[in-house]
Amino acid sequence: MPAIGIDLGTTYSCVGVYQHGKVEIIANDQGNRTTPSYVAFTDSERLIGDPAKNQVAMNPRNTVFDAKRLIGRKYDDPKIAEDMKHWPFKVVSDGGKPKIGVEYKGESKRFAPEEISSMVLTKMKETAEAYLGESITDAVITVPAYFNDSQRQATKDAGHIAGLNVLRIINEPTAAALAYGLDKNLKGERNVLIFDLGGGTFDVSILTIDEGSLFEVRSTAGDTHLGGEDFDNRLVTHLAEEFKRKYKKDLRSNPRALRRLRTAAERAKRTLSSSTEATIEIDALFEGQDFYTKVSRARFEELCADLFRNTLQPVEKALNDAKMDKGQIHDIVLVGGSTRIPKVQSLLQEFFHGKNLNLSINPDEAVAYGAAVQAAILSGDQSGKIQDVLLVDVAPLSLGIETAGGVMTKLIERNCRIPCKQTKTFSTYSDNQPGVSIQVYEGERAMTKDNNALGTFDLSGIPPAPRGVPQIEVTFDLDANGILNVSAKEMSTGKAKNITIKNDKGRLSQAEIDRMVNEAEKYADEDEKHRQRITSRNALESYVFNVKQSVEQAPAGKLDEADKNSVLDKCNETIRWLDSNTTAEKEEFDHKMEELTRHCSPIMTKMHQQGAGAAGGPGANCGQQAGGFGGYSGPTVEEVD
């Protein structure tokens, strides 16, 4: 059973598998190699991926996207407050954690970001299973290099809810470097800078790749809240203000109008990567008012100028941390859809004094490609060029504990190789202190109040002694997923305590995960029932219209009038029933099918026997579903702006 690699993106996700010595990026059921990270809830079903994004203008409040911008964060995070201005769906606080509120099948539901991400992961898993023809459980999932401990844990939980055994959480730029290194057959030692600007996150990593097989991350930097969506937001704000100026109407109060404007803005942004001007035309955008306008590339660049410039700060930081200067970088590799923006490319090129950028790998697929390679390695694949690959990654943030006066004492410095283990000895702060509280933080600031709290535990039972005498050994053990275990031991008694940092404030409990796993299975069953219902309905519709057409077009004398009327009456009665029972259950459609077949089959057989020898009419074979007549064998598709 192969293991798959999943790039779980903010706006789009992608899945790949390594087999027969190469990576296959797997297309979904719509034939697309990337799948929108969208989940929609309607009064009858749940949609994931392309179908969800396609109906977003009709159902903006119940179509959820950007779960990656919520995952592992607290509700009061200022970044979430900023995003909520742009989201049409509702985000509420549930014990300090963000939850997404939607209407599903007439009921109000609340979903954790992990659940929404797990639904996208389930879709990617099903895409791979359909292609490979077998069930899949093992996967490598990628995260931005700058994701913190709680965001990594939450992503792992999402995989678990989706029924995946997460072999490893790996960093997106590292995965992209793997794709680049293996694809290009690099010789010698090369310093490679990966510039990864996606839909919602931004990472820079510098790696040394030796002979295309040893991948050593030297440093990493980034912004987990910068990407294509932020550029869309600037354009949407600009267009909404232009609409207000022209027509004295503010469309921002209307979620549907705002969504149609966002879709048009996203399309214009893409156009501006290859043209210097984009035209926006939206009919009846708000209160019947059409909206036609043009946006030039120069105007778009001006709107996003500060955001584009902000991409260079992490590049400088990564270079400083790797102790390299610009001239030591051999290759600059662009990853992520937003690196197609010409201004982003030209700023980066100027920063590196005109050095050519490497555009040779597919920016949308490189991360999934690398994840698929890592999945194959971790599941023991020894084939071809991956057998010698060794990947050495680093910790994105410093980790430490709070000591007297709220000082952050670091045990693991950022950019240290992982897995890694560090031990330091501490002591008590006051005489006869019976216990110590170990408070764990991550971040770069000198005081813990400015850093991110990960968790706390108490070590009690310290024998009475003057301050500074007891020896308490604290060990930080950072595993290959970038997830932290902390232990503390009092040396005189040998008393020890340890925790895996689970960031209990922001993280799901085991009970919640178990509940979500069960719910995910229930939703999958409901989706399957819905699919079966639609199939049965389509079969009945197809059969009834075929029979009706056959009878109506039967040559004179082939069928007596009484039989003809009997069949037509039964068909029309069934069509009326279909129209008034659109939400009937599968069993009801099957029952109607049986009833109709029983009634029509003998008459149709008689008609065919009478016509035997002559050229047969349009044959609706008795009692069988006639394939794909008209548009009735599948769902009807409507285009939405």
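The backbone N, Cα and C atoms fix where each Cβ goes, and this holds for glycine too.
Per Swiss-Prot, the features are:
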VARIANT   P60 to S  In strain: FrV3-1
VARIANT   A67 to P  In Z(S)29
VARIANT   F195 to L  In strain: ZZ30
VARIANT   E241 to D  In strain: Z(H)1
VARIANT   E350 to D  In strain: Z(H)1
VARIANT   S430 to A  In strain: Z(H)1
VARIANT   S437 to P  In strain: IS4 and IS5
VARIANT   M516 to I  In strain: B28
VARIANT   A524 to V  In strain: B28
VARIANT   V544 to I  In strain: Z(S)24 and Z(S)49
VARIANT   K606 to T  In strain: 3CPA126
VARIANT   M607 to V  In strain: Z(S)30A
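In this structure, the variant positions A67, M516, A524, V544, M607 were compared by how many other Cβ atoms lie within 10 Å of their Cβ, and the smallest count belongs to A524.
If you draw a 10 Å sphere around the CB of F195 (variant position), it holds 27 other CB atoms from the protein chains shown. When Cα-Cα distances from E241 (variant position) are compared across the variant positions P60, F195, E350, S437, V544, the shortest belongs to P60. DSSP assigns F195 (variant position) to a strand segment in the three-state reduction. For F195 (variant position), the nearest of the variant positions by C-alpha distance turns out to be E350; the candidates were A67, E350, S437, V544, K606. Long-range Cβ neighbours of S430 (variant position) (same chain, at least 6 residues apart, Cβ-Cβ under 8 Å): R467. Counting only the Cα atoms, the space from P60 (variant position) to M607 (variant position) is about 52 angstrom. For M516 (variant position), the nearest neighbour among the listed variant positions (E350, V544, M607), judged by C-alpha distance, is V544.
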